[in-house]
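Per Swiss-Prot, the features are as follows:
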- HIS83, HIS182: heme b b562 binding site (BINDING)
- HIS97, HIS196: heme b b566 binding site (BINDING)
- HIS201: ubiquinone binding site (BINDING)
- ILE211 to Val: In strain: Isolate CN 97682 (VARIANT)
- ASP214 to Asn: In strain: Isolate TK 18513 (VARIANT)
- THR215 to Ile: In strain: Isolate TK 15708 and Isolate TK 18513 (VARIANT)
Amino acid sequence: MTNLRKSHPILKIINSSLVDLPVPVSISSWWNFGSLLMACLAVQILTGLFLAMHYTSDTATAFNSVTHICRDVNYGWIIRYLHANGASMFFICLYLHIGRGLYYGSYLYSETWNIGILLLFATMATAFMGYVLPWGQMSFWGATVITNLLSAIPYVGTDLVQWIWGGFSVDKATLTRFFAFHFLLPFIIAALAMVHLLFLHETGSNNPTGIPSDTDMIPFHPYHTIKDILGLMLMLSVLSALVLFSPDLLGDPDNYTPANPLNTPPHIKPEWYFLFAYAILRSIPNKLGGVLALVLSILVLAVIPFLHTSKQRSMMFRPLSQCLFWILTSDLLILTWIGGQPVEHPYIIIGQVASIMYFTIILIIMPLTSLLENHLLKW
């Protein structure tokens, strides 16, 4: 008699995805982040569900309802901080996952890569709307500034902004709809993640060498489940330390002041995980140009498969490309730092140089370096 997990209509799908899935023997811990992201999403949905039971999406009571969760609800403070810092862990895993894809050439699985870009956009939208919900100063002004960027779209911009706001400013209607979408989007992200996984399992995983490994596979369970559980334990340890020792480390103190439309904070900035894109937006003095640069800073990932000029898939044996990859990583860290600084000299010029470097490395220098490496290897 066949094993139930191989014959049951539902269990056999789970079995082929998580138990008997053939996986390259050489994949490293950099391949853990997919499962970590699913764990982060599960944590976010669960904590978010419990927060939504006590939260009220009304401008008059939203701030007080968050205070009530932290002070009066049993373990409300830990649920709230798990949710807030869980988002930071989500983005850390997300950026490392994308970085691994870039380094090892996983972007050549174009369907999986493009679904991944959609997932990134959906996650960023969810995080932005979630940041608005506590209705503190930075929530209100962040929502005002970021939604206002859409007014740069010719002809329809102003109407579009007022349509999103549900009025002539960020108000009750805006908060209510942001709460509705913030609740809905994680489930759309979960569905997209399933599609992402579906396309990945059509081709099988890439590996650090970038060489097809059809002849050298091992089952996902128990080998990679153990490895993934180790990664999960490490991530949960970091998240627990963050939540229990310094829960406000990554937040903004301005968000502990209730939203006041008559008082603008001295420095409006988003959460740390958007600062690199915010720095690119601010580095262009023109509004429409800034918005286009902001969108392209993420959308540039979609053209990377077309710019792959190397004869090798992975960067494992390409030292020049490796140097460029780490320069790009440093550039992103500089942009993140600049995004959190005030708009004054010398931060403006540093941001502009770093923004130009970001696009130049990805669109011009990396493809040319790959061609040079091909030539050096006489390919």
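The backbone N, Cα and C atoms fix where each Cβ goes, and this holds for glycine too.
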Shortest C-alpha distance to HIS83 (heme b b562 binding site) - which of the recorded positions HIS97, HIS201, ILE211, ASP214, THR215: HIS97
Sparsest Cβ surroundings (other CB atoms within 10 Å) among the binding-site residues HIS182, HIS201: HIS201
Secondary-structure category, per DSSP, in which HIS97 (heme b b566 binding site) falls: helix
Pairwise Cα distance for HIS196 (heme b b566 binding site)/THR215 (variant position) [Å, integer]: 24
Rounded Cα-Cα span from ASP214 (variant position) to HIS97 (heme b b566 binding site), Å: 23
Inter-residue Cα distance where the pair is the residue listed as 'ubiquinone binding site' and THR215 (variant position), in Å: 16
Cβ neighbour count within 10 Å of THR215 (variant position): 6
